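K.L.:
Have a look at this one before I ask anything.
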Amino acid sequence: MWRWIRQQLGFDPPHQSDTRTIYVANRFPQNGLYTPQKFIDNRIISSKYTVWNFVPKNLFEQFRRVANFYFLIIFLVQLMIDTPTSPVTSGLPLFFVITVTAIKQGYEDWLRHNSDNEVNGAPVYVVRSGGLVKTRSKNIRVGDIVRIAKDEIFPADLVLLSSDRLDGSCHVTTASLDGETNLKTHVAVPETALLQTVANLDTLVAVIECQQPEADLYRFMGRMIITQQMEEIVRPLGPESLLLRGARLKNTKEIFGVAVYTGMETKMALNYKSKSQKRSAVEKSMNTFLIIYLVILISEAVISTILKYTWQAEEKWDEPWYNQKTEHQRNSSKILRFISDFLAFLVLYNFIIPISLYVTVEMQKFLGSFFIGWDLDLYHEESDQKAQVNTSDLNEELGQVEYVFTDKTGTLTENEMQFRECSINGMKYQEINGRLVPEGPTPDSSEGNLSYLSSLSHLNNLSHLTTSSSFRTSPENETELIKEHDLFFKAVSLCHTVQISNVQTDCTGDGPWQSNLAPSQLEYYASSPDEKALVEAAARIGIVFIGNSEETMEVKTLGKLERYKLLHILEFDSDRRRMSVIVQAPSGEKLLFAKGAESSILPKCIGGEIEKTRIHVDEFALKGLRTLCIAYRKFTSKEYEEIDKRIFEARTALQQREEKLAAVFQFIEKDLILLGATAVEDRLQDKVRETIEALRMAGIKVWVLTGDKHETAVSVSLSCGHFHRTMNILELINQKSDSECAEQLRQLARRITEDHVIQHGLVVDGTSLSLALREHEKLFMEVCRNCSAVLCCRMAPLQKAKVIRLIKISPEKPITLAVGDGANDVSMIQEAHVGIGIMGKEGRQAARNSDYAIARFKFLSKLLFVHGHFYYIRIATLVQYFFYKNVCFITPQFLYQFYCLFSQQTLYDSVYLTLYNICFTSLPILIYSLLEQHVDPHVLQNKPTLYRDISKNRLLSIKTFLYWTILGFSHAFIFFFGSYLLIGKDTSLLGNGQMFGNWTFGTLVFTVMVITVTVKMALETHFWTWINHLVTWGSIIFYFVFSLFYGGILWPFLGSQNMYFVFIQLLSSGSAWFAIILMVVTCLFLDIIKKVFDRHLHPTSTEKAQLTETNAGIKCLDSMCCFPEGEAACASVGRMLERVIGRCSPTHISRSWSASDPFYTNDRSILTLSTMDSSTC
């Protein structure tokens, strides 16, 4: 009973079966024991809140943040005990932070609600009661038969029942799911394919058994049990039968499908990506600083409490007559009184912890992330793709990268394959001037091969090979070549998953056949660019793939139409690294054609020119070409019957289907006869070499992680500049055992130590890497850390992630960045501190799972060197400045207790306590953190060495933290004691002889403080816009206007009128004005002097770069500023500003960028500054 109650409440959900049973059209059995399964409805819910739970749920989430919870505790303490400040002083800022965050999150959730309502309310047609019924998407139930028309989006995950084609096929595009723009073909089972009308579907009696929902877009296992004439027919269902929600129907008039997954159980919904939980180095530093300041806060409270009781213990200090304690108070527990006073001091000093820091940082990250998407330099016009920010929490981490791990294919290369060469039966052919011609024989070629080559001199007349879709059939003199290598070309034309589309008219006939079309009217689509390149090459030679259906593939060989019955497709997977098809030739012969990596095909071969082909494959790889080996096998009728039976059993299995299929595939793909190999070229992307060189100059180590073979990977690394010709290349490949691997690693470590070479490169393959990581991680890491570039080839996806994790947890704890474009790169993208997805041709899995997405690898340089640099500088200054201004704020409060005998009297008015962080000092730092550009973006991008100035979290080091903290304490001492010396003892500064009181003294300290911290922000600003001027000087003006207004009126709703006429009285004193100016100048003068001497004696590369940007009349030749002859009086001021700020207002600045500029050179050591045009002051 108790378990049932817990299940009903949702605490103990009932055990869920591994499979679900779906009755098509919801025709449930009328007799027998049947328990219907419960399925969710088809509503999509991306929102987090409802009207009823928004307030409690949002408050709970916000108070899980330590800082918010801390200030809540402070507020409750103020309510419970007698504290020196009003609860409003803590409650109002906390309320402001909570409210701003709640409004932001509420607005975002409201947008999600609107989006959900639009999707859930979309009209759909469902087959019910023998007719089509129009309803809304949210009303679709599991088991409903849904009709979808051309160009409509599937509202749920549907199993295809039929289409307007006789073979039951349809074309869809999944661009919105995985970004693949090619058309994919889905097929219905033969028994339902003929049910093309509502009336026919009404007679269908079928049950679908399939797996429970999972997020993998490409995985689906099930079976359909169809009852016809009291006989049950079982058909397997796979990914080719499933139409995913979010995909769009193309080139097909209409289809019918049965809903198997609905609502939040669809694959699209299960792939909704939650916000990244990665934490940046800045956030970790900020939390460390918070802990340090919390220790300072507790220390100040403890010291004040102890000193208070020490003073009270002295007999000469009697209680004042106005503060006499009652008998009950005197007899109360000293421990309780100590705790009460400690809490009161804690409340008094609590503003040293900046409550508004978190909300400011959150706003800065959110608003700042838009600049990446708006950057036209990161926009790729050809593909119409702009940079995307999937998480704004890591903006500043882009400025701290020390290691870049990159995929090769589609990331460094274009992933646009061009057929270049091939090896057929031990003979090489290459494309020269667009024609396929034979190369010379291999050294061990037989005489027969030589004579054969001499007899093929007519090959110069082969049809022209182009990269367009215009294919020409071969002339008659090519017949001999094609007949001689018939099986090779047939394998290329049949062993693939390429789809075909008529580019002139939609394919909406009874089948897929395009045999009546000219080859120029055909357009191929493929998820693999390699397959498309090979099929196009075969078509240009004269064997044209025309189309396919579920059971047939059609090929034109020299104009003659041939139809092959497609028996089975053995799909590609990353473990086997190959794919195969089993076809029945027109002669009735049953053949298997296999295609895959040389390491997966050659070990399975027992015949053919294996050694010659292996040599050719290595030669292709040395040229940087991608290679595939092609083989075949013939089956006898008995062998095929056994294979067909095993495949059917594996495909219809609901449990462990993938493992069973893998075992069957291994059984089938053996005893192959090698036909040859192909080589296609994948061109490097634009400016890849320059980008890698820039990363190296910035002090970033680049690792290439690829699945390609060793020779191909090394060749591409050399061509893209990852390896230099002068670099000492070390190799850790083909290791067979742990001991052999360990010995090789020790030899490499000795070579690195002994070789007097500046740079080393390391090549390691996947097998050797597994051995190295198993027992010798430390030795392997020692070798890697001493190499400038590392290339890992033959890598599996999980190996890529493991390598990155190994670097992440190394003693140096470097910041890592992974960049890739394919689904096999997702694991390493998620493992790295920062994941970059390339929006390439292998889908959008990488882009969807990344933190940032860009269209080209070359954009990485600006993303890191400009945006990363700016974001880090901005947020590092923001964090330090917040702690600095709060130290300035609270330290006078602490010092004041020594003069009021620790009576917990507050120095500032409660309104000032409340508004200091919210209104008076918040906007200048926020605008700075959004707009600051301490160096021109062109300089940062073209001088990558400047990136080193901010590496290793340098601006948030303990040294820098202590500087800002000490600066805050020193300024606070000047505020307090400067004001104290001004007022003095029994000194009258007013014309009527009155003296300043407690509130006037506190207001004077507060006024100097507001002006000083605001001007300090102005000194840190290098890039001035009208917005900076508005918020900087406007904040000071607002403070004065507010204080005059607040102190000039008696406010009836205030309990006390402490500030009435105080500010006006303060400003009426000339001495006060003089003191304010003197203290502000004194505070900032020390800071200015330090900046001047630092820039003069120890200028950083960034500070030198700042001096290349000239103000009117200033010519910057080196780290010293020189002025033209006849300098005017403003020169000294200009010199000082140039020393302090480094850059001037953009309204006066004059930049001169040209190809001869030093920032366009590759100088790695020194910065040579060019002469720039100057004008008189």
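Glycine is treated like the rest: Cβ placed from N, Cα and C.
Sequence unchanged from the original; the noted substitutions are absent.
Annotations for this protein, taken from Swiss-Prot, read as follows:
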{"type": "ACT_SITE", "residues": "Asp407", "note": "active site, 4-aspartylphosphate intermediate"}
{"type": "BINDING", "residues": "Asp407, Thr409, Asp821, Asp825", "note": "Mg(2+) binding site"}
{"type": "BINDING", "residues": "Asp407, Lys408, Thr409, Glu531, Phe572, Lys595, Arg626, Thr706, Gly707, Asp708, Arg794, Lys800, Asn824, Asp825", "note": "ATP binding site"}
{"type": "MUTAGEN", "residues": "Glu180 to Gln", "note": "Impairs ATPase activity"}
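Quick one: where do these features end up spatially?
P.N.:
Listed in sequence order, Val704, Leu705, Thr706, Lys800, Val819, Gly820, Asp821, Gly822, Asn824, Asp825 are the same-chain residues six or more apart from Asp407 (active site, 4-aspartylphosphate intermediate) with CB atoms under 8 A from its CB.
Within 10 Å of the Cβ of Asp825 (Mg(2+) binding site) there are 31 other Cβ atoms, across all protein chains. Mapped onto three states, the DSSP output places Asp825 (Mg(2+) binding site) in helix.
Neighbour count (other Cβ atoms within 10 Å of the Cβ, all protein chains): 21 for Asn824 (ATP binding site).
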K.L.:
Would you count the other CB atoms within 10 A of the CB of Arg626 (ATP binding site), including those on all shown protein chains?
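P.N.:
Counting Cβ neighbours of Arg626 (ATP binding site) within 10 Å gives 24.
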K.L.:
Rounded to the nearest Å, what's the C-alpha distance separating Thr409 (Mg(2+) binding site) and Arg626 (ATP binding site)? Just drop the number here, would you?
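P.N.:
Cα to Cα, Thr409 (Mg(2+) binding site) and Arg626 (ATP binding site) are separated by 10 Å.
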K.L.:
Rounded to a whole number, what is the top Cα to Cα distance in Å among the residues the record ties to ATP, namely Asp407, Lys408, Thr409, Glu531, Phe572, Lys595, Arg626, Thr706, Gly707, Asp708, Arg794, Lys800, Asn824, Asp825?
P.N.:
25
